[in-house]
Amino acid sequence: MKNLKGIFSALLVSFNADGSINEKGLRQIVRYNIDKMKVDGLYVGGSTGENFMLSTEEKKEIFRIAKDEAKDEIALIAQVGSVNLQEAIELGKYATELGYDSLSAVTPFYYKFSFPEIKHYYDSIIEATGNYMIVYSIPFLTGVNIGVEQFGELYKNPKVLGVKFTAGDFYLLERLKKAYPNHLIWAGFDEMMLPAASLGVDGAIGSTFNVNGVRARQIFELTQAGKLKEALEIQHVTNDLIEGILANGLYLTIKELLKLDGVEAGYCREPMTKELSPEKVAFAKELKAKYLS
């Protein structure tokens, strides 16, 4: 297993106008992250990859393409979580066979699962695959909140490495870091990189890193070095960019920014809006000129 600390892009996926996977474009996005953004790794199959609108076979195809293009140049994490446990296991086995360094799985959602059911879900994926696991906690989308003691229960399984922490509860983040110093935490909110890094997170996984990965690393490393003033200046610029991206449409705007750099980033998958309006394309060009030139 490679070192899983550091800056990981939550990988975007390029789709054709008919919704099919654009393999050429996906390969270009992988290469852009490696060659231009200089990320430490990729988090494949997450929310940014429009994962929860895809079939099992499409998810496998994305895992295959990303691994084939990245090879062993960087670390790879496969997000295999699903409300269907058997699908999660099938995906986990496939990604493990491909050589992914660790699995990750979003907490099972929609139904109000009990904590014992959630623990069984993670333990089952690990037992079936033999791979490592990173809990993906994103309570504002799943409605699932896991407390400090419950994380301790999950961490009793030695294959659970830590958590992708996509939440604004920095008190919980600090408590987890103190209670379980040997387990890793990846910050999941790009706009809060500095405060997360100041609390000692081990890395970050972000959607905007596909185009803003260099600044993300600067914030992370400056904060680790105690250079908070310099880190804050870069966080301010980063958040100005993120504010513009969010106002314009998160995934489509990041894809447009990639297109402006020659990457065939494609469309989004319906029922999301497939492409930006001309006005929003023009705004993306303004963001590119102001923040990414």
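Yeah, the Cβs are placed from backbone N, Cα and C, and that goes for glycine too.
Close to GLY188 (aceneuramate binding site) in the fold, though at least 6 residues off in sequence, lie SER137, ILE138, LYS164, PHE165, THR166, ALA167, ALA204, ILE205, GLY206, each with a CB less than 8 Å from its CB. If you look up Swiss-Prot, you'll see SER47, THR48, TYR136, THR166, GLY188, ASP190, GLU191, SER207, TYR251 marked as aceneuramate binding site, on the strength of experimental evidence.
Here Swiss-Prot flags TYR136 as active site, proton donor. A C-beta separation below 8 Å, combined with a sequence spacing of at least six in one chain, links TYR136 (aceneuramate binding site) to GLY46, GLN79, GLY81, SER104, ALA105, VAL106, THR107, VAL163, LYS164, THR166. Look at TYR136 (aceneuramate binding site): DSSP puts it in a strand.
Around the Cβ of LYS164 (mutagenesis position), the number of neighbouring Cβ atoms within 10 Å comes to 27. LYS164 (mutagenesis position) carries a strand DSSP state (E or B). The note that Swiss-Prot attaches to the published mutagenesis LYS164 to Ala is: Binds substrate but is unable to form a Schiff base.
The feature active site, schiff-base intermediate with substrate is assigned by Swiss-Prot to LYS164.
Packing around GLU191 (aceneuramate binding site) is summarised by its Cβ count: 16 other Cβ atoms lie within 10 angstroms of its Cβ, all protein chains included. Set side by side, the binding-site residues SER47, TYR251 differ in how many other CB atoms lie within 10 angstroms of their CB, and the most is found at TYR251. The aceneuramate site in the record is lined by SER47, THR48, TYR136, THR166, GLY188, ASP190, GLU191, SER207, TYR251, and its two most distant CA atoms lie 20 Å apart. For the recorded site, GLY188 (aceneuramate binding site), the DSSP three-state label reads coil.
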